[in-house]
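Trainee: Annotations for this protein, taken from Swiss-Prot, read as follows:
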{"type": "MUTAGEN", "residues": "Glu95 to Lys", "note": "Constitutively active; causes constitutive activation of SigW"}
Amino acid sequence: MFAIISAGIAPGIALLSYFYLKDQYDNEPVHMVLRSFFLGVVLVFPIMFIQYVLEKENVGGGSFFVSFLSSGFLEESLKWFILMISVYPHAHFDEHYDGIVYGASVSLGFATLENILYLIGHGVEHAFVRALLPVSCHALIGVIMGFYLGKARFSADKARVKWLTLSLVVPSLLHGSYDFILTALSNWIYYMLPFMVFLWWFGLRKAKKARSVNMMQV
């Protein structure tokens, strides 16, 4: 059990540390980052319950509905809601890159508990693939959500609406695409590899842009 928990936690902590330490000028308070991570952990339970009810009540159906609505939109909208009520209005959210840190924190909290539960059910031998695919996917989608929230936080009213909309729509579409590739396509690995390369490129590009804004503010 210790090996499973360690393998389940390690990729999330490693990715969170990476994005946290990239904030070179004004690191966020550790307690705020840990709180966001913990809120992501707690979020697993209501999402599991809602998905269970949707499945039992036969709401929707087919890979598209499950991927883009029951999984993608549901999970990302609740992460977005957590960020909006616990982080977005907070005084510590005072730089564009802060959105990256908090977005990654909530997403990786969710991904870490989900990863542990999966490894308990399927075995620690899946840990490496889990780290490369779902945990990384959650982290990068959280980064992208946080990027757009950072844009919204420091924009005028009209632009703010656009960035807030993108902060929910883009992560939901990316998450839905990941799930659809994984569950609906045969030979999914051939589609997943370029998708993950794109996701890493897109996420790291957004993180770099946010850091450059921070540098101009110093």
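Note that Cβ sites are derived from N, Cα and C of the backbone, with glycine treated the same way.
This is the original sequence, none of the listed changes applied.
The model shown is predicted, which means the values in this text are computed figures rather than measured ones.
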Trainee: Please give me the CB contact count at 10 A for Glu95 (mutagenesis position), counting all chains in the structure.
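Mentor: Excluding its own Cβ, the number within 10 Å is 22.
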Trainee: With H, G and I counted as helix, E and B as strand and the rest as coil, say where DSSP puts Glu95 (mutagenesis position).
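Mentor: Reduced to three states, the DSSP call for Glu95 (mutagenesis position) is coil.
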